[in-house]
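Engineer: One structure, pasted below without further comment.
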Amino acid sequence: MSYQPQTEAATSRFLNVEEAGKTLRIHFNDCGQGDETVVLLHGSGPGATGWANFSRNIDPLVEAGYRVILLDCPGWGKSDSVVNSGSRSDLNARILKSVVDQLDIAKIHLLGNSMGGHSSVAFTLKWPERVGKLVLMGGGTGGMSLFTPMPTEGIKRLNQLYRQPTIENLKLMMDIFVFDTSDLTDALFEARLNNMLSRRDHLENFVKSLEANPKQFPDFGPRLAEIKAQTLIVWGRNDRFVPMDAGLRLLSGIAGSELHIFRDCGHWAQWEHADAFNQLVLNFLARP
C-alpha cells in the first residue's frame, strides 16, 4: 500500500492537563504508529503551531516508522492561553510530561526549534530517564551571546509583532527569519496572519507574560553537563534570532553532542533545508 500523507485535521487531538491549579486544554497532532516516538516542539513566534513549524518534516519521520507528536504549547495554536510569570520552558516541559504520561509513552526523542529547543533541554534536565535522543535547532541554552548584542534583531521584531500584529510587522519579522525570502509566499503570510489574529488572547497574554517576567527563558548553560542523551545540534549560519555561538555553547556543554551548521540558512533549518535536514535527523535517530 502506498504511503498516505498525514493531514492536520485527521491527526488533531486534545487532552486536559492540570497546571498550577487550573485545567488547560492542550492540542497536539498524533501521527504514525511506530514503536519509537519523536516529539516536535515549535518556536515562540506569533501564530506558530506544531504543524506549521514542522510541516515539511512530519511525513519523512512517519514514513521511516516513527510515531510523531506535535505539541501546541500553551499560548499557541489550538491550546489554551496562559499568562506565564515563571520559566516558559519549564511550563512547556510540565505540559509535555502530562501529555506523554496520558498517552502512556515511556520514552521520547525530542526535536525542538528555538523555544522548542530550550523546552526540550528543560524536559531533559527534569526527566532524563524519559528521553532517548535530542535534536536542538536554533535554541537550547538561554543566556547571553559573546558576539551579538542582545536582544537580537530577530527577537526585537518578534516582540514588536506581538505588540502590533499587522501584516507589515509580520513581513518585517519573516524577512529576516529565513535566508532566502523567495519561499515566503503571499499564501504563507496570509496563513500565518490568520493564525495570529484568530487567537488574539495568545498575543495579548504573551505580552503580559513578558511584562510579568522579561526573562521567560532562563540560562541553562551551567547545567548542560548534566545532559547525557546523544544530542544533534543544528544551526543556520545566518540565524538572526539566536546567534550561532549559542550552538557552540551547547556543543561545549553536552558531552555526547555534535553540531551541524547549514550555510545560507536562517532560523528555520527544518523548513529552509528540509530534505537535507530530514536525512540528517533520520540518520542520527537510526544510530545505536
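Placement of Cβ uses the backbone N, Cα and C atoms for every residue, glycine included.
For Ser44 to Ala, Swiss-Prot lists a mutagenesis experiment annotated as follows: 2-fold decrease in catalytic efficiency and more than 5-fold increase in affinity for the natural substrate. What Swiss-Prot says about the mutagenesis result for Asn113 to Ala is this: 200-fold decrease in catalytic activity and almost 2-fold increase in affinity. Annotation of the published mutagenesis His118 to Ala in Swiss-Prot: More than 2-fold decrease in catalytic efficiency and 3-fold increase affinity; the original residue is retained in the structure shown. Quoted from Swiss-Prot, the note on the mutagenesis of Phe177 to Asp is: 100-fold decrease in catalytic activity. Looking at Swiss-Prot, you'll find the mutagenesis Phe177 to Gly noted as follows: 4-fold and 8-fold decrease in catalytic activity and affinity, respectively. Per Swiss-Prot, mutagenesis Arg192 to Gln is noted as: 280-fold and 10-fold decrease in catalytic activity and affinity, respectively. Listed in Swiss-Prot is the mutagenesis experiment Arg192 to Lys, annotated as follows: 40-fold and 5-fold decrease in catalytic activity and affinity, respectively. One entry in Swiss-Prot concerns the mutagenesis experiment Cys265 to Ala. Its note says: 2-fold decrease in catalytic activity and almost 2-fold increase in affinity. Look at Swiss-Prot and you will find His267 tagged as active site, proton acceptor, backed by experimental evidence. In Swiss-Prot, a published mutagenesis experiment is listed as Trp268 to Gly, annotated 10-fold and 20-fold decrease in catalytic activity and affinity, respectively.
Can you walk me through where each of these features ends up in the structure?
Structural biologist: Its Cβ taken as reference, Ser44 (mutagenesis position) is surrounded by 25 other Cβ atoms within 10 Å in the chains shown.
For Asn113 (mutagenesis position), applying a Cβ distance below 8 Å and a minimum sequence separation of six or more within one chain yields Leu40, Leu41, His42, Gly43, Asn53, Phe54, Met137, Gly138, Gly139, Trp268, Gln270.
The local packing around His118 (mutagenesis position), expressed as other Cβ atoms within 10 Å of its Cβ over all shown chains, amounts to 32.
According to its DSSP assignment, Phe177 (mutagenesis position) is coil. For Phe177 (mutagenesis position), the Cβ neighbour count at a 10 Å cut-off comes to 24, with all displayed protein chains included.
The DSSP secondary structure for Arg192 (mutagenesis position) is helix. Its Cβ placed at the centre, Arg192 (mutagenesis position) has 23 other Cβ atoms within 10 Å.
Neighbour count (other Cβ atoms within 10 Å of the Cβ, all protein chains): 23 for Cys265 (mutagenesis position). Secondary structure from DSSP puts Cys265 (mutagenesis position) in coil.
His267 (active site, proton acceptor) counts 27 other C-beta atoms within 10 Å of its own C-beta, drawing on all protein chains shown.
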Engineer: Whole-number Å distance between the CA of Phe177 (mutagenesis position) and the CA of His118 (mutagenesis position)?
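Structural biologist: With distance taken Cα to Cα, His118 (mutagenesis position) is 18 Å from Phe177 (mutagenesis position).
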Engineer: If I take the Cα of Arg192 (mutagenesis position) as reference, which of the recorded positions Ser44, His118, Cys265, His267 has the closest Cα?
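Structural biologist: Ranked by Cα distance from Arg192 (mutagenesis position), first place goes to Ser44.
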Engineer: Check the Cα-Cα distances from His118 (mutagenesis position) to the recorded positions Ser44, Cys265, His267 and tell me which is shortest.
Structural biologist: Ser44
